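Encoded as structure tokens, the structure appears first; notes follow it.
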Amino acid sequence: FTCDVLGFEIAGTKLNSAACGAHCLALGRRGGYCNSKSVCVCR
């Protein structure tokens, strides 16, 4: 699951990290973030 797929901004706020976090929560993880290579990293 890469962050560039859902990477867009609203009012200067990037939502790709939010999508990544939601993806990780759906997998039962504690959230996640997008790294410098636009890859979703779950906690």
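Quick reminder: no glycine exception, Cβ is built from N, Cα and C everywhere.
Keep in mind that this is a model prediction, so the values were computed, not measured.
Swiss-Prot documents Arg30 to Thr as a naturally occurring variant and attaches the note In isoform C. Look at Arg30 (variant position): DSSP puts it in coil.
Taking Cβ-Cβ distances under 8 Å and a sequence gap of 6 or more within the same chain, the neighbours of Arg30 (variant position) are Cys24, Cys42, Arg43.
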